[in-house]
Amino acid sequence: MGVQLRLNPCSSSSAATSPSTFHNGTPYFCKKFNFLPFRTQPLNWVSGIYSRIQPRKHFEVFSSNGFPLNAVSVQDVQVPLTELGSGDTTVSITVIGASGDLAKKKILPALFALFYEDCLPENFVVFGYSRTKLSDEELRNMISTTLTCRIDKRENCDAKMEHFLERCFYHSGQYNSEDDFAELDYKLKEKEGCRVSNRLFYLSIPPNIFVDVVRCASLKASSTSGWTRVIVEKPFGRDLESSSELTRSLKKYLTEEQIFRIDHYLGKELVENLSVLRFSNLVFEPLWSRNYIRNVQFIFSEDFGTEGRGGYFDHYGIIRDIMQNHLLQILALFAMETPVSLDAEDIRNEKVKVLRSMRPLQLEDVVLGQYKGHSNGAKSYPAYTDDPTVPNGSITPTFSAAALFIDNARWDGVPFLMKAGKALHTKRAEIRVQFRHVPGNLYKRNFGTDMDKATNELVLRLQPDEAIYLKINNKVPGLGMRLDRSDLNLLYKAKYRGEIPDAYERLLLDAIEGERRLFIRSDELDAAWALFTPLLKELEEKKIAPELYPYGSRGPVGAHYLAAKHNVRWGDLSGDD
């Protein structure tokens, strides 16, 4: 592949000058260029993150087909770092689809939270981009209603909010227009001045326009002096074929290192704490295998239905929406072997090994459900098919339970049960680890015939009210020998006073810093889809009808039979939580 080198136009070192200006006369090239000596031997390169936001100077590299391979792809391979102050670099964050709900409710508030905590670099700007016609002031008014300061830190809240909004701008354009992205590039350069510019694009848009946006941004609005990164929201296709095609299309314009596939569940506090709990506590790591763990449950439930999102949801269903990504990613993180280090690639390598070791899903190990209408006194709840955006007679599941198995030495024979559903009796997301019975239990007379009541259980509650608790057996005070099941409880809001950052805050900061540990690599994505695609095709070809369950119930009865088939009792239905 032939390459051409373009010198950084915003260098401060002497050697050459340039009179280049914007068409309004504003200079966008500094007067001087940087010339670095040619070396035939490799230098001592510095990779990763030198500090929270390490400024960089380097060349821009183009492939022989004319597409830019600048940014992370060069930065992370062999890019010499120079001693620049924080004032010499800037980060420009462009939210594509800024008028949508995700941008207004999650992305922009998360950016403000990072700014409030002084986690963003000194020089940054935020641009909203969408087809909606808005002015800068209209964007600021729109997002100001969704910005909040930390509950536990309200100092200078109004002033901080005002300063953040002053850095927010808007550009209206079509998603497939190179000219519109060239205009965005012009506006970005005006704000960036002569600093080394790093650019982050967040694609908060439907997946069918990902490639158009990436093409236009890569060709017309990528950085010529710093890195360029793109955050891609799920869904990443509907099956293995469409996902692979999306990846191939994106890689025409980006390298794998520039693509940050986000799964916001991996940014949740308790998911991050999972590895800490296991690998830094001797009491848990020796137990983390088939020898002591009887089953593991990954549970996601919502107490509301699709409520206006039925048109989108009906195209994907609960398996694609929750199980194939959120729950499967957590399963891989839970079950992986000890990585060589905490480096992103080492962790993701181990996750891929887990996914590739999983047994193909069987139809008899899957239960489907769909919520139906239900009346509770004076209040009535609609059925899924009552949603006007849902096609008549839809058999798209709003609930699913599945039993999965990992065919390796550590987990052979241990059922990993997933359960996800809408319009259930409670809102909950948790991991439940049920341990084996005590061999020859001396106190089995006290438990009667149901020895499941005597098993220990470790629970990591992701939402709501983050908590970790361990269920143990203990003696009730008194003269007799009466046993009771108790919880050793770590409730986060009671232990830690500070407000827990939102998952989007952590993931946005990681993307800015170039930390990929919580983002999904392309081979991870392929392995996840390879597991679920045959099942999804079989369900669609056979038109398997879901079992109906009342809105606000505990789900279809079939889920209980599935658990019983594998000698498991759902932990969230035991009634003692």
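Cβ coordinates are placed from backbone N, Cα and C, and glycine is handled just like the others.
Taking Cβ-Cβ distances under 8 Å and a sequence separation of 6 or more, the neighbours of HIS326 (active site, proton acceptor) in its chain are ASP263, TYR265, PHE300. In the three-state DSSP reading, HIS326 (active site, proton acceptor) counts as helix. Sequence annotations record features per position, and here Swiss-Prot assigns active site, proton acceptor to HIS326.
DSSP gives SER99 (NADP(+) 1 binding site) a coil state; it is part of no helix or strand. Sequence annotations record features per position, and here Swiss-Prot assigns NADP(+) 1 binding site to GLY97, ALA98, SER99, GLY100, ASP101, LEU102, ALA103, LYS104, ARG131, LYS234 based on similarity to another entry.
Marked as D-glucose 6-phosphate binding site by Swiss-Prot on the basis of similarity to another entry: LYS234, HIS264, TYR265, LEU266, GLY267, LYS268, GLU302, ASP321, LYS422, LYS427, GLN463. In three-state terms derived from DSSP, GLU302 (D-glucose 6-phosphate binding site) belongs to neither a helical nor a strand segment and is classed as coil. The Cβ of GLU302 (D-glucose 6-phosphate binding site) lies under 8 Å from the Cβ of GLY421, LYS422, ALA423, LEU424, LYS427, each on the same chain and at least six residues away in sequence.
The NADP(+) 2 binding site feature in Swiss-Prot is assigned to LYS419, ARG428, ARG432, ARG461, TYR469, LEU470, LYS471, ARG554. In the three-state DSSP assignment, the secondary structure recorded for ARG432 (NADP(+) 2 binding site) is strand. In sequence order, VAL296, GLN297, ILE299, GLU457, LEU458, VAL459, GLY571, ASP572 constitute the residues six or more apart from ARG432 (NADP(+) 2 binding site) in its chain with CB-CB distances below 8 Å.
Annotation of the mutagenesis experiment CYS119 to Ser in Swiss-Prot: No effect on redox regulation. According to its DSSP assignment, CYS119 (mutagenesis position) is coil. The number of other CB atoms found within 10 A of the CB of CYS119 (mutagenesis position), across every protein chain shown, is 18.
Listed in Swiss-Prot is the mutagenesis experiment CYS149 to Ser, annotated as follows: Abolishes redox regulation. Following the DSSP three-state reduction, the secondary structure of CYS149 (mutagenesis position) is coil.
In sequence order, TYR116, CYS149 constitute the residues six or more apart from CYS157 (mutagenesis position) in its chain with CB-CB distances below 8 Å. Listed in Swiss-Prot is the mutagenesis experiment CYS157 to Ser, annotated as follows: Abolishes redox regulation.
Quoted from Swiss-Prot, the note on the mutagenesis of CYS168 to Ser is: No effect on redox regulation. Around the Cβ of CYS168 (mutagenesis position), a 10 Å sphere holds 23 further Cβ atoms from the protein chains shown.
Quoted from Swiss-Prot, the note on mutagenesis experiment CYS194 to Ser is: No effect on redox regulation. Counting Cβ atoms from all protein chains shown, CYS194 (mutagenesis position) has 19 others lying within 10 Å of its own Cβ. DSSP assigns CYS194 (mutagenesis position) to coil, not to a helix or a strand.
Classification of CYS157 (mutagenesis position) by DSSP places it within a helix.
The closest partner of GLY97 (NADP(+) 1 binding site) among the recorded positions, by CA position, is LYS234; the full candidate set was CYS194, LYS234, ARG428, GLN463, ARG554. According to DSSP, LYS422 (D-glucose 6-phosphate binding site) is assigned to coil rather than to any helix or strand. Cβ-based neighbour count (10 Å, all protein chains) for TYR469 (NADP(+) 2 binding site) stands at 17. The binding-site residues under consideration are SER99, GLN463. Their Cβ neighbour counts within 10 Å are lowest for GLN463.
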